[in-house]
Amino acid sequence: MSLEQKKGADIISKILQIQNSIGKTTSPSTLKTKLSEISRKEQENARIQSKLSDLQKKKIDIDNKLLKEKQNLIKEEILERKKLEVLTKKQQKDEIEHQKKLKREIDAIKASTQYITDVSISSYNNTIPETEPEYDLFISHASEDKEDFVRPLAETLQQLGVNVWYDEFTLKVGDSLRQKIDSGLRNSKYGTVVLSTDFIKKDWTNYELDGLVAREMNGHKMILPIWHKITKNDVLDYSPNLADKVALNTSVNSIEEIAHQLADVILNR
């Protein structure tokens, strides 16, 4: 009970006391005095009740403001929580992508190391050395890209005097595909990689690329990349190292232009 409420209760109690003190024996003058006192007390009580009413209204206003502020605070907390959830999901997604890229790089290094080991063992086991042909350029590509680009490129390079290792020119019926590819990789001065969406899906093309990377890891810079109907983001996702190399692009250069630029590098023109 507040102080004002206590005052009001005391006044009502006094009014009741005065009313109870009025009896049949009360003289007219005393009755008049008591009635006047009751009237004053009632007026005082009315003022107190009015003040209490004002205080109650103010309290309700304050409570409403506090409730509204609390609701706004809850909304802000919910919004911040959602923002944090979105940020956390993005960070998790970025971390997963980073781990995938890291795994691809590790797998490539493992494959390159295995390739070096396989080649070393193969060389050791071949006690009678065979003379293998040498090539200026090894062309690594997906079969889906032969018709529209790779075959015309290989033919144009030959016309320019470049000795090309290209499966249609080199492989014969009965040849071991893996042995011939290993021989071509070992005995080529340079290797051009025709990067396309089909290329990155193939096991054989990845095997060939691992062989070229292994050569480069031994200090021989030889990879000459060509982007064919592929975006930079695709290449970045596949191999950040390849994406960092200066590449020719079939969307910018014609087959003849690409062939001449390759020949200039290979033949030191």
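The backbone N, Cα and C atoms fix where each Cβ goes, and this holds for glycine too.
What Swiss-Prot records for Glu208 is active site. Packing around Glu208 (mutagenesis position) is summarised by its Cβ count: 23 other Cβ atoms lie within 10 angstroms of its Cβ, all protein chains included. A helical conformation is recorded for Glu208 (mutagenesis position) in the three-state DSSP classification.
Under the heading NAD(+) binding site, Swiss-Prot lists Ser143, Lys172, Lys202, Lys245. DSSP assigns Ser143 (NAD(+) binding site) to a helix. Here the Cβ of Ser143 (NAD(+) binding site) has 13 other Cβ atoms within 10 Å, regardless of which shown protein chain they belong to.
Taken from Swiss-Prot, the feature domain 'TIR' applies to 133-266.
For the published mutagenesis Ser176 to Ala, Swiss-Prot gives the following note: Loss of NADase activity.
Looking at Swiss-Prot, you'll find the mutagenesis Leu177 to Ala noted as follows: 2-fold increased NADase activity.
According to DSSP, Arg178 (mutagenesis position) sits within a helical segment. Under 8 Å, Cβ to Cβ, and six or more positions away along its own chain, Arg178 (mutagenesis position) finds no residue. For the mutagenesis result Arg178 to Ala, the note given in Swiss-Prot is Loss of NADase activity.
Looking at Swiss-Prot, the entry for mutagenesis of Asp182 to Ala says: Slowed NADase activity. A simple way to gauge crowding: the CB of Asp182 (mutagenesis position) has 20 other CB atoms within 10 angstroms, across all the protein chains here.
One mutagenesis experiment catalogued in Swiss-Prot, Trp204 to Phe, is accompanied by this note: Decreased NADase activity, makes about 40% 2'cADPR, 2-fold increased production of ADPR.
Trp204 (mutagenesis position): 16 other CB atoms within 10 A of its CB, across all protein chains. Recorded in Swiss-Prot as a mutagenesis result, Trp204 to Tyr carries the remark: Decreased NADase activity, makes no 2'cADPR, wild-type levels of ADPR.
One mutagenesis experiment named in Swiss-Prot is Glu208 to Asp, and its note says Slowed NADase activity, decreased production of 2'cADPR, no production of ADPR.
Of all the binding-site residues given, namely Lys202, Lys245, the one with the smallest number of surrounding CB atoms inside 10 A is Lys245. With respect to their backbone Cα atoms, Lys202 (NAD(+) binding site) and Glu208 (mutagenesis position) stand 10 Å from each other.
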